[in-house]
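Report on the following structure.
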Amino acid sequence: MGACISKNSSARVSRSSALSASKQTVAASAPPGAAGDETSATGAAEEASRNSLARVDGTRASAAELERAPDGVCPDREEPGTANAEQGGVTEKKDTRETLAGMNSPKTLEAEAQEDDPKREAPNQDVPSEAPEGPKEKPGGDRKPAQKAILKQDDSHTEEEKLNAHLAYREKTPADFALIQDSLKANLVCSSLNEGEIDALAVAMQFFTFKKGDVVTKQGEPGSYFFIIHSGTFDVLVNDKRVNAMDKGKAFGEIALIHNTERSATVVASSTEGALWGVQRHTFRETLKQLSSRNFAENRQFLASVKFFEMLTEAQKNVITNALVVENFKPGQPIVKEGDAGDVLYILKSGKAKVSIGGREIRMLRKGDYFGERALLYKEPRSATITAEEFTVCVSIGRELLDRVLGNLQHVLFRNIMVEALQQSKVYELFQGDQLSKLIEAAVVKDYGADYVILDKENKTKGIRFFFVLEGELSVYAYTQNPATKEEERKLAATLKRGQAFGEEYVLNPTRPFNHYVKSVGPCKLALFTSSVLTATLGGEDIDETLDFNNKRAIIRKMYIFRYLSDHQMTMLIKAFKTVRYMSGEYIIKEGERGTRFFIIKAGEVAILKNNKRLRTLGRHDYFGERALLYDKPRTASVCANSAGVDLWVVDKSVFNEIIKGPMLAHLEERIRMQDTKVEFQDLQVVRVVGRGTFGTVKLVRHVPTDIRYALKCVSRRSVIALSQQQHIRLEREIMAENDHPFIIRLVRTFRDKEFLYFLTELVTGGELYDAIRKLGLLARSQAQFYLASIVLAIEYLHERNIAYRDLKPENILLDSQGYVKLIDFGCAKKMQGRAYTLVGTPHYMAPEVILGKGYTLTADTWAFGVCLYEFMCGPLPFGNDAEDQLEIFRDILTGKLVFPHYVTDQDAINLMKRLLCRLPEVRIGCSINGYKDIKEHAFFGDFDWDKLAGRGLPPPLAPKGETYAEDTEQSSFELDEDDTIVLEDEYDWDKDF
């Protein structure tokens, strides 16, 4: 509950029933109380190859790496294996999750993203001689009580104040820069940085001097500095016992660069004199943020200058910008060579390059110039050699990577042209999005030479009814009759260029003969809609019937009562409507009578009357009587025809109940009942406490007038202020108030008083998904499909509104009384505007780009899908499951190998996990321009019915028996002393919206 700030979400019980692991939720604002890393020098990070990290924001895998990567595989991954030694030798993994104390060292893992075909034969891989044995049976076990972290204010400034006494001025020499740069490059957190970023951080390093016995860091105190030893020796003490000694070039404290945590050891100067280079976390992350933001903005601007991409949408341009790779070229180094195969587009970011053909210089390229655009479309050899004249920096993207993040570029460009033309059409603007997509996909693309007669009225056999100009220019002539000669003549009606379309009149009148003459001016490319394509897409030749259907659907989708029906339920309901006509003055419904029908006005006007007094009028596409479908109650008003004739679409309650029934009907009744109830704080009666958290308690309350039960989250204003979480709480309320999805907890309203803020939400009684998967053991494919698909739909809803959830894990998902999921706890959520840089979430579920600090987008949530699916089907967590501290968790996420237990043999599931747990966010499945469509259409979901899930037509894996709530035996994890004098009234009215 509340913002994600260093709460210890739970002590997790392994599904092998005996072992647990602590998982903490982290944010920059407060210390999570996790172990530090003073005992690990930089050498520990040297094991990780720099090239194995996700390169973010223009500093990713080199072009060569991208070229070598097989289709569908993250460039920094090895080729995927299969589920056991006999099938290819993927290392097995134990199903264990131990506490932070006394764990084994983490295994080396490597995240992989496989090709679309998971059943393809993989190359052999080395198999450990003693592969760890997985569990013989499906694990299970009871959950241990959650362990709450002790929260306190962010006092990391204490270390900074102490270090100020040792701060000294030193102008860095070339040797100093070399020492710092080498150490930073070997550091885990910095290993993904480019040369410019390393240089900027080296400049930001401060110089500190110490004498023998001086304390640099103290065990148990919050730390915010990362250090590199310049000279002297320093001892490492744990519990006042010397465990290590460090000298020149060694580094320590790298976890402090990621987030605010307590030091795990004391470091003391042991030589007569010693000196350190140090950088504070805020300086480090702010430097990366500024460099990353500037780099993205520059690359985006360069991309905008490429006319080749001008027909792309802003979202598509952003996707390409994220995928751009930075390449450096020395003077005289060829960038491309004449005659070589070309498949990369280059944009000069700085420097200049010479273009030559056959050894003869043609021209000079400078900043902002680009070349190789045809290489993205056609497999043509390079027509010229381009050589760097001076040190030159380029950003580039290859055809293979572009296909993965955007799709076939030519197809995308043509699709954009068609979408824009259809959106401007008065005919097609009434079509549904899925209908337009089907039309576009079914379009036939053809090339025509110059002066070619494409269509003539006699060419009826072609069946062409509508076309777009994708490239080139053509003329359209209309046939008219000469009054004098009575002969037909052709008269120029229009000249069409790229992006323009023709044929609306033939779409509206499918049987009307084509009566135009169409001829190309020069070579051109057209996209054609034939009569058969239109018929197949519209479901028949009657376009009026299709538009009628679309109108009903658009109206019904806006109504709360019908908003989340499945497509099948929606279609059945619309087909059940009948048209009824009423004459002026005729009563349609009467006040006080039992309602059994729902009406939508097709044409005309009706008057709403109460006690024979007119309240208002309703017109075309307005509706009334919808609650009669759910409730057997008297009509509260009369409705009569107010125009000469009123045509209504009508559906009866009996028909509705045949279409909408069972869990969906019960869900609708509950949601409508909750929406109708006006709740006042004084009408709430506390029944019991159902949970406790960082900022207070969650209580089960009863609304006395209606007997409806709710959950009331009581947030201590004192705690919020003490932890500087005012903005987080405001944002949490704002996001929750906007959410309206069946798989997301519903906020009813908020209250406040002097001591507390209150969130009144629907009551969710089925317990946590975390507990459910422990009861079920390892999930079968159908069970994992159900839960992952439900989570995907909830997060997709948020992402459509540009909201990043940022703390996705089974503990933050509850089950309702039917066993369907409810996403809760929006304390970490953020409305995204550009990129985010804050380290927030639960370490085991964090995406690599969140840890690295160079900016992330909505893609971070998609990584968590992979972690959850792995947990569902494999048992342990994919990364850091056996880690001793958070630094090891982060190291495993950034550099570890993804391996699967021998008992996981579902190749579709393995493939999806690999593609979700891809360290390159732009290549991660679900993160390309296709979005969640790629996830939904993955082979793992090939036999899954998404529509039935939305309509509550699938049986949940676990049907709750009775009511289950979080244990309420623990005390609040944040307690202020009685004499605490925190002022409750802030300088600004931060809680005014409650």
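Cβ atoms here come from the backbone N, Cα and C positions, even for glycine.
Feature annotations, reproduced from Swiss-Prot:
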- Gly253, Glu254, Ala256, Arg263, Ser264: 3',5'-cyclic GMP 1 binding site (BINDING)
- Arg616, Gly625, Glu626, Ala628, Arg635, Thr636: 3',5'-cyclic GMP 2 binding site (BINDING)
- 684-941: domain 'Protein kinase' (DOMAIN)
- 942-994: domain 'AGC-kinase C-terminal' (DOMAIN)
- Met1 to Ala: Loss of isoform 1 expression (MUTAGEN)
- Met103 to Ala: Loss of isoform 2 expression (MUTAGEN)
- Arg382 to Ala: 28% reduction in catalytic activity. 64% reduction in catalytic activity; when associated with A-263. Complete loss of catalytic activity; when associated with A-263 and A-635 (MUTAGEN)
- Arg635 to Ala: 77% reduction in catalytic activity. 87% reduction in catalytic activity; when associated with A-263. Complete loss of catalytic activity; when associated with A-263 and A-382 (MUTAGEN)
- Thr761 to Met or Gln: No effect on catalytic activity. No effect on virulence in mouse host. No effect on microneme secretion. Reduces sensitivity to antiparasitic inhibitor compound 1 (MUTAGEN)
Q: Any same-chain residues 6+ apart from Glu626 (3',5'-cyclic GMP 2 binding site) with CB under 8 Å of its CB? Would you list them in sequence order, or say none?
A: Met559, Ile561, Phe562, Phe598
Q: Check the Cα-Cα distances from Arg263 (3',5'-cyclic GMP 1 binding site) to the recorded positions Arg616, Gly625, Arg635, Thr636, Thr761 and tell me which is shortest.
A: Thr761
Q. Ranking the recorded positions Arg263, Arg382, Arg616 by other Cβ atoms within 10 Å, which is at the bottom?
A. Arg616
Q. Should any of the recorded positions Glu254, Ala256, Ser264, Arg382, Arg635, Thr761 have a Cα within 10 Å of the Cα of Gly625 (3',5'-cyclic GMP 2 binding site), which are they?
A. Arg635
Q: Measuring Cα to Cα, tell me the gap between Thr761 (mutagenesis position) and Gly253 (3',5'-cyclic GMP 1 binding site) in whole angstrom.
A: 42
(Q) I'd like to know which of the binding-site residues Gly253, Gly625 has the most other Cβ atoms within 10 Å of its Cβ. (A) Gly253
Q. Tell me, by DSSP, whether Ala256 (3',5'-cyclic GMP 1 binding site) is helix, strand or coil?
A. helix
Q | Pairwise CA distance, Ser264 (3',5'-cyclic GMP 1 binding site) versus Arg382 (mutagenesis position), rounded so that it is a whole Å | A | 57
Q.
Among Ser264, Thr761, the recorded positions in question, whose Cβ has the most other Cβ atoms within 10 Å in this structure?
A. Ser264
**Q.** Secondary structure at Arg382 (mutagenesis position), reduced by DSSP to three states
**A.** coil
Q) Any idea what DSSP makes of Glu626 (3',5'-cyclic GMP 2 binding site), helix, strand or coil? A) helix
Q | Closest of Arg616, Ala628, Arg635, Thr636 to Glu254 (3',5'-cyclic GMP 1 binding site), Cα positions, recorded positions only | A | Ala628
Q. When the number of other CB atoms within 10 A of each residue's CB is tallied over all shown chains, which of the binding-site residues Ala256, Ala628 has the maximum?
A. Ala256
Q. What are the non-local neighbours of Arg635 (mutagenesis position), defined as same-chain residues 6+ apart in sequence with CB under 8 A from its CB?
A. Ile589, Lys590, Glu591, Gly592, Glu593, Arg594, Gly595, Gly625, Ala628
Q: Sort out the sequence-distant neighbours of Thr636 (3',5'-cyclic GMP 2 binding site) for me: same chain, 6+ apart, CB within less than 8 Å of its CB, listed by position.
A: Glu591, Lys610
(Q) Test of understanding: give the count of other CB atoms lying within 10 angstroms of the CB of Glu254 (3',5'-cyclic GMP 1 binding site). (A) 25
Q | Using Cα positions only, nearest of the recorded positions to Arg616 (3',5'-cyclic GMP 2 binding site) (Gly253, Ala256, Arg382) | A | Ala256
Q | Structural state of Arg635 (mutagenesis position), classified by DSSP into three states | A | coil
